[in-house]
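Structure first, then comments.
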Amino acid sequence: MSHRVLVIGSGGREHAICWKLSQSPKVAQIYALPGSHGIQLVEKCRNLDAKTLDPKDFEAIAKWSKENQIALVVVGPEDPLALGLGDVLQSAGIPCFGPGKQGAQIEADKKWAKDFMLRHGIPTARYESFTDTEKAKAFIRSAPYPALVVKAAGLAAGKGVVVAANAKEACQAVDEILGDLKYGQAGATLVVEELLEGEEVSVLAFTDGKSVRAMLPAQDHKRLGNGDTGPNTGGMGAYCPCPLISQPALELVQKAVLERAVQGLIKERINYQGVLYAGLMLTRDGPRVLEFNCRFGDPETQVILPLLESDLFDVMEACCSGKLDKIPLQWRNGVSAVGVILASAGYPETSTKGCIISGLPAANTPTQLVFHSGLAVNAQKEALTNGGRVLIAIALDGSLKEAAAKATKLAGSISFSGSGAQYRTDIAQKAFKIASASTPGLSYKDSGVDIDAGDALVQRIKPLSRGTQRPGVIGGLGGFGGLFRLKELTYKEPVIAEATQGVGAKIHLALTHEFYENVGYDLFALAANDVLEVGAEPVAFLDYIACGKLQVPLAAQLVKGMADGCRDARCALVGGETAEMPSLYAPGQHDMAGYCVGIVEHSRILPRFDLYQPGDLLIGLPSSGLHCAGFNEILTQLAASKVNLRERSPVDGGDDGLTLAHVLATPTQLYVQQLLPHLQKGDEIKSVAHVTHGLLNDILRLLPDGFETTLDFGAVPVPKIFGWLAGKLKLSAQTILERHNCGIGMVLILPQSSQLWRTSLPGAKVLGVLQRRSKVSGSPVQVRNFVEQLEKVASPFGGLGDRELPEELKKLPSNSDLSAPREECFENAAGRRLTRIPTHYKDPILILGTDGVGTKLKIAQQTNRNTSVGIDLVAMCVNDILCNGAEPISFSSYYACGHWQEQLAKGVHSGVQEGARQANSSFIDSHSAALPLLYEPQVYDLAGFALGIAEHTGILPLLAEIQPGDVLIGLPSSGVHSNGFSLVHAVLKRVGLGLHDKAPFSDKTLGEELLVPTKIYVKALSTLLSRGKHGIKALAHITGGGLSENIPRVLRKDLAVRLDANKFQLPPVFAWLAAAGNISSTELQRTYNCGLGMVLVVAPTEVEDVLKELRYPQRAAVVGEVVARKDPKKSQVVVQNFEASLARTQKMLSQRRKRVAVLISGTGSNLQALIDATRDSAQGIHADVVLVISNKPGVLGLQRATQAGIPSLVISHKDFASREVYDAELTRNLKAARVDLICLAGFMRVLSAPFVREWRGRLVNIHPSLLPKYPGLHVQKQALEAGEKESGCTVHFVDEGVDTGAIIVQAAVPILPDDDEDSLTQRIHKAEHWAFPRALAMLVNGTALISPEVSSQ
């Protein structure tokens, strides 16, 4: 529905309001009373002169509005509001954007306004009001605060305020304003205020009288001259948004100023709708209100409204109808507007009229605006000065500094004849001077993450890793994964077993009491003991360490403990990951996870339930203490009971001077040396259970259906530490059985006749005997004599109680739809997943990788969008092992949290499983634990472990073969991926943006953008890597350390690379981060992927073959080359044109997003490609598909539009008399939707010449051939019949001919020997889905242009 609007006023503010309202498709006509020359030039606008309507005759305005069906009256200046225009209009039933006379008092009567603030607790300066000059001056001289601000209580056109330098000046102002009535009756009452110190900021807000919504903060410049010198004016310039007010301060203004004011008006029964303007001083004690205004500010309006994305008519209508809380209020992010006022000579005391103005731009543009404040036109159509403030020159840019420079330059290009113009050249300077002085550029180290410390740790633990090497290990630490060669072992039919473990809250004990090596040993022992359960030999181990602040000596001791365990088990420590996450972990906090890979002969896999016989023995091997079970609750309860763990132990070890902490921290017993030789013989041990979930629970895992047993502790003493624990915490015997190992760390099933437990397993005890199950009900495990044994050791410490302990380890069900394994994966008799080596590998190399998601998790937790981080986890791990040429085979994860929330954990877990599916990997298992001592209630951490296999001859990188001249091919990233998020958090904090705020670089929220999952490159690369000769010499996953640190991992020291940033897209998120955080280009390249998620090093002769596989589906491109490194001191990575690319992207963000219409006639597959591309911010297409038009009803393309939430129209050509009439209707609808660009995507209509001319340079088509060959229809048939070797597609400008317009992009597709029309068409479609978005990007960023007069480039 189209509406008519009346705007009252004639200045720059009203010009800006009319300009913004004209952009609303709901507004058909705007009348301005009395208006101005500039307003008259705005589309849809028309001036009303005083002869038609007297601006001071309110009744006549109301009557005219009724007669002319005015839907809304917008009052610009304060005077009509103060005189009651709003009341007259409301009485006549005409919606008025602006308050009535009572509401306008908030500006019109400064005494009333100050009293109002006092009544409602709104923070403001101290004050007194006077009608007597002598009393006012006496107060100034005696006030207990600097009473130096003198204000006329009434309206004085923004000039009735004097900020005096001293009491003498203030008294002089009293004499002028009150004594001489310089501003007439406006100064008959005087307000004398305290002089506040700080920066002034304007916060304007929309209100409907019930709710109030703040606009972006702005800063006005009141003084006439540079450096805030000279007299006060109505305002000499402004900029928006103003960075001087922080987000917390803005939130305080919302609550303590705006909301209190609206509530105060409600309490005083004053109806108020329109703008509530708060002029603020940012003092050391917080924001204080200097004044309220009842209307838009001038010149703030002129820099605020260009940043408003919402429809201004909708907002104003909502204010007048009490529905402001029902509409979204959206602003352009990442853009600043700066306006410089040009005033006539003599202003503010007088104004020089009639001076000729020259240099005015011909028209406003999206980045440059001029609004008229006091400008007239003579008979010769020359622009003349016609007031004090004549016009405002405005520039918009992604950089505040650039916007200020451009606005000042624009002002300087405009001149007034005669005495010339007055304008300031320092508008906004204060903001960026303060910003640059107080906010130096952020770095990753500033955000709490020290890459150098991580590198130092790697160097420190390399010798520890080397000390664990064994037959099979290839390479060392510092690459992308750990490598192990199976051929060096003696297995005939090897099967892979995997185990993931954590040490729980025992790490809290270790950190508190500095038992770092002990807990590192624990971690390895738990994982290695787990693989023994299937009869496997532990051969390789990875660790994951997470912390708030990396302390290299501490982390090195943790790893030393792991390395000691590895040596004891003859298992190799092949790699690990250290994650420094200051926003997830407090300084000093740590957690760890471990992953062990074992190998077992297929015929030796345990358990062998099929061999069980009644009479078989349950043999228990002694534990070394509590191991790692239940420490979260143990430590919590002991602390609550005020037990001092530094006291000498009253149980084991106390006689040797050990403290309780020493005893509790005793490392987990490692059983590899004891058991592995007997497991590999395979003749006696039928089953193994590692006791980690409590003795009772783990014995249950040994019993298949049909068997039971009775555990008898008559001859099995319980270690004293369990008695002490039960006595101190008043635990029940059942809880000790269910939550702790009771002195038994491993349980075996042996034949009744076996003597193994007597001869070869020191300390082994018979716990029970297997029996056939006699009854279905009841537990298959009964226990005798345990209570008695436990009571013996508990009685010295108070005896047993009835307290229970919660389960710390959690089990999550797998989603069968997502967790379907590869065919090599199978389950043993106990349901544990194992993996056969795929038969096509002749010399298989196991490749292991681990990683986490970093503080990206914090964003998931804060936005409650937790599913996608599981995909990130898989991506980070599998992308790493791809770099060694691996085929990902399996994946395991670790999940630890503060408070167990099952639905949350399931959501995270489903994401991990989805990632494993995308990576074509079997999901093996997740170790999950609730650890309140380590994590806050809503916090969790994730670690992942990937296993892949490569043929020995296919291992990457081929370091010796990489040479200068080799080509770099880049695969684009999907955004930030999962590294550098600590720096992201620091930037968000600096700029005061929240995760639910709209992203400054897209239409999504920041949370949505930052949580886009890391791209998994398995599908992209697996086909290539599976070929014997693929031409790829190296792959570099651009992960933590960015471009600068990851590409060198696949280079010799004598080589470097030269990248060209013009050849790959820098995702806008990085341009925004750089600007918002003042991050240097070097730091950006050292922290982030900058748009390249994976870099391939390819022999020059193989480039085309590689690109044939990757260009269209993956948007791969040549991005650089390998060069000789001439200076060993210089970086191995040089990125040319990076600054230019960065500036180009930042400039793009400062511009309005282009609005695109797509015209279709059918399925709309290219429409879908355009929608997907424009909604993927990483592709950097600064545009949105806003309208879809089809000439046919019911086609699939319309469904695609509906599913994407894009408005669509069916405009059938059959309903129109001629092609020209039909096309005119298209144009009408396109203009109503404010469309900038049109894409023809299978639109089966020949467009008329007038339509083509109307949209020339903004109208493009995609054609399924390599033009100029085969224009028109049936092009695939023509190409096949002609025996062509290749075909493809062309995106071109549309002109009056048939497919003759200038070409923008072409994409070639080979024609294969067995191709028919259908197969060739399908392959061309894939090329089209690459080419069309690429062409649109060129069109949007201005690299594809065509002259309006010609049809070829």
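Using N, Cα and C of the backbone, Cβ positions are placed for all residues, glycine too.
Bear in mind that the values here come from a model prediction, so they are computed numbers and not experimental data.
Taken from Swiss-Prot, the feature domain 'ATP-grasp' covers 114-321. Quoted from Swiss-Prot, the note on the mutagenesis of Gly1164 to Ser is: Loss of phosphoribosylglycinamide formyltransferase enzymatic activity. Per Swiss-Prot, the feature N(1)-(5-phospho-beta-D-ribosyl)glycinamide binding site maps to Gly1164, Ser1165, Asn1166, His1325, Lys1326, Ala1327, Glu1328; the stated evidence is similarity to another entry. As annotated by Swiss-Prot, (6R)-10-formyltetrahydrofolate binding site applies to Arg1219, Met1244, Arg1245, Val1246, Leu1247, Asn1261, Asp1295, Glu1296, Gly1297, Val1298, Asp1299. According to Swiss-Prot, the active site, proton donor annotation covers His1263.
Proximity to Gly1164 (mutagenesis position), judged by a C-alpha distance within 10 Å, picks out none of the recorded positions Arg1245, His1263, Asp1295. A Cα-Cα distance of 19 Å separates Leu1247 ((6R)-10-formyltetrahydrofolate binding site) from Asn1166 (N(1)-(5-phospho-beta-D-ribosyl)glycinamide binding site). Each of the binding-site residues Asp1295, Asp1299, Glu1328 was ranked by the number of other C-beta atoms within 10 Å, and first place falls to Glu1328. Using Asp1299 ((6R)-10-formyltetrahydrofolate binding site) as the reference Cα, a 10 A cut-off selects His1263 from the recorded positions Ser1165, Asn1166, His1263, His1325, Lys1326, Glu1328. When pLDDT is averaged over the domain 'ATP-grasp' (114-321), the result is 92. Within the set of recorded positions Arg1219, His1263, Asp1295, Gly1297, the entry lying nearest in space to His1325 (N(1)-(5-phospho-beta-D-ribosyl)glycinamide binding site) is His1263 (CA atoms).
Under the three-state DSSP scheme, Gly1164 (mutagenesis position) falls in the coil class. Rounded to a whole value, the Cα-Cα separation of Asn1166 (N(1)-(5-phospho-beta-D-ribosyl)glycinamide binding site) and Arg1245 ((6R)-10-formyltetrahydrofolate binding site) is 16 Å. Across the structure, Arg1219 ((6R)-10-formyltetrahydrofolate binding site) and His1263 (active site, proton donor) place their CA atoms 21 angstrom apart.
Separation of the C-alpha atoms of Ala1327 (N(1)-(5-phospho-beta-D-ribosyl)glycinamide binding site) and His1263 (active site, proton donor): 11 Å, rounded to the nearest whole number. Comparing Cα positions, Asp1295 ((6R)-10-formyltetrahydrofolate binding site) lies closest to His1263 out of the recorded positions Ser1165, His1263, Lys1326, Glu1328.
Of all the binding-site residues in the record (Ser1165, Arg1245, Gly1297, Lys1326, Glu1328), the one with the smallest CA separation from the residue listed as 'active site, proton donor' is Glu1328. Residue pair Gly1297 ((6R)-10-formyltetrahydrofolate binding site) / Glu1328 (N(1)-(5-phospho-beta-D-ribosyl)glycinamide binding site) shows a Cα separation of 22 Å. Counting neighbouring Cβ atoms within 10 Å of each of the recorded positions (Gly1164, Gly1297), the lowest count belongs to Gly1297. Under the DSSP three-state reduction, His1263 (active site, proton donor) is assigned to strand. All protein chains shown were included, and the count of other CB atoms within 10 Å of the CB of Asn1166 (N(1)-(5-phospho-beta-D-ribosyl)glycinamide binding site) stands at 25. Cβ contacts within 10 Å of His1263 (active site, proton donor), excluding its own Cβ and spanning all protein chains shown: 22. Cβ neighbour count for Lys1326 (N(1)-(5-phospho-beta-D-ribosyl)glycinamide binding site): 17 (other Cβ atoms within 10 Å of its Cβ, all protein chains included).
Across the annotated binding residues for (6R)-10-formyltetrahydrofolate (Arg1219, Met1244, Arg1245, Val1246, Leu1247, Asn1261, Asp1295, Glu1296, Gly1297, Val1298, Asp1299), the two most widely spaced Cα atoms sit 18 Å apart. The secondary structure of Ala1327 (N(1)-(5-phospho-beta-D-ribosyl)glycinamide binding site), as reduced to three states from DSSP, is helical. Taking the Cα atom of each, Glu1328 (N(1)-(5-phospho-beta-D-ribosyl)glycinamide binding site) and Arg1245 ((6R)-10-formyltetrahydrofolate binding site) are about 19 angstrom apart.
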